[in-house]
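Everything on this sheet refers to the single structure shown next.
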Amino acid sequence: MFTKEVTDSKLYKWFNERLEIQAISDDISSKYVPPHVNIFYCLGGITLTCFIIQFATGFAMTFYYKPTVAEAFTSVQYIMNEVNFGWLIRSIHRWSASMMVLMMILHIFRVYLTGGFKRPRELTWITGVIMATITVSFGVTGYSLPWDQVGYWAVKIVSGVPAAIPVVGDQMVELLRGGASVGQATLTRFYSLHTFVLPWLIAVFMLAHFLMIRKQGISGPL
């Protein structure tokens, strides 16, 4: 993985004595790749790439977005029309969101059709399903943030769905909305979920997912 010039340098040797860089490098670069692996096994990596793009573009927009019912829509218009390359950043965010969902669905189908969920990879499959649920939640919460007519009514409908659940339904609706009706508290909750809670959750499950794949390797053919 490293060239001879790098491994012979004093700086590399200094770090290698303390961090065992060479052992880590050998482990990363020497993993066995089964001969049946094809391009469809890259769908999970493409989904991760889309998530990284989402994180970067979303982080950039937080500098200008204002999560209030009075200023949310105006701030989105400001990003699109006034911020340098703001229109491009937001467009990439939207396109990569759609691409992430599509790649995730195809990845799930690939894993299911090739039996990648079977023993001993049940936990890998479970973490993947949890991440799929979180990804859908990203879409639901992000859809509301522009606080336009589409976003407002989408939130009103989605947050009202739990009302059909017996006993606790009304309490769940009030928890989601932050009150009896959709308003500032709702937008604040959805913004917090979209930019803080869900990213941390998916990061934890991604780490567990990748560590298990690394430990168990790629599943064999059917």
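Cβ coordinates are placed from backbone N, Cα and C, and glycine is handled just like the others.
Keep in mind that this structure shows the original residues, not the substituted ones.
The following features are taken from Swiss-Prot:
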- C42: heme c binding site (BINDING)
- H93, H194: heme b 2 binding site (BINDING)
- H107, H209: heme b 1 binding site (BINDING)
- D148 to G: Makes bacteria sensitive to myxothiazol (MUTAGEN)
- A154 to G: Increases resistance to the quinone analog DBMIB and to stigmatellin (MUTAGEN)
- S159 to A: Increases resistance to the quinone analog DBMIB (MUTAGEN)
- H209 to Q: No assembly of cytochrome b6f complex (MUTAGEN)
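Around H194 (heme b 2 binding site), a 10 Å sphere centred on its CB holds 21 further CB atoms from the protein chains shown. Other C-beta atoms found within 10 angstroms of the C-beta of H209 (mutagenesis position) number 21, with every protein chain shown included. Between A154 (mutagenesis position) and H194 (heme b 2 binding site), the C-alpha separation comes to 15 Å.
Put simply, of the binding-site residues H93, H107, H194, the one whose Cα is nearest the Cα of H209 (mutagenesis position) is H107.
For the residue listed as 'heme c binding site', the nearest of the recorded positions H93, H107, S159 in terms of C-alpha separation is H107. Spacing of H194 (heme b 2 binding site) relative to S159 (mutagenesis position) is 15 Å (Cα to Cα, whole number).
Checked against H93 (heme b 2 binding site) by C-alpha proximity, the recorded positions H107, D148, S159 yield D148 as the nearest. The local packing around C42 (heme c binding site), expressed as other Cβ atoms within 10 Å of its Cβ over all shown chains, amounts to 14.
In the three-state DSSP classification, D148 (mutagenesis position) falls within coil. In sequence order, L43, G44, I46, T47, G128 are the residues of the chain that are 6 or more apart from H107 (heme b 1 binding site) and have a CB within less than 8 Å of its CB.
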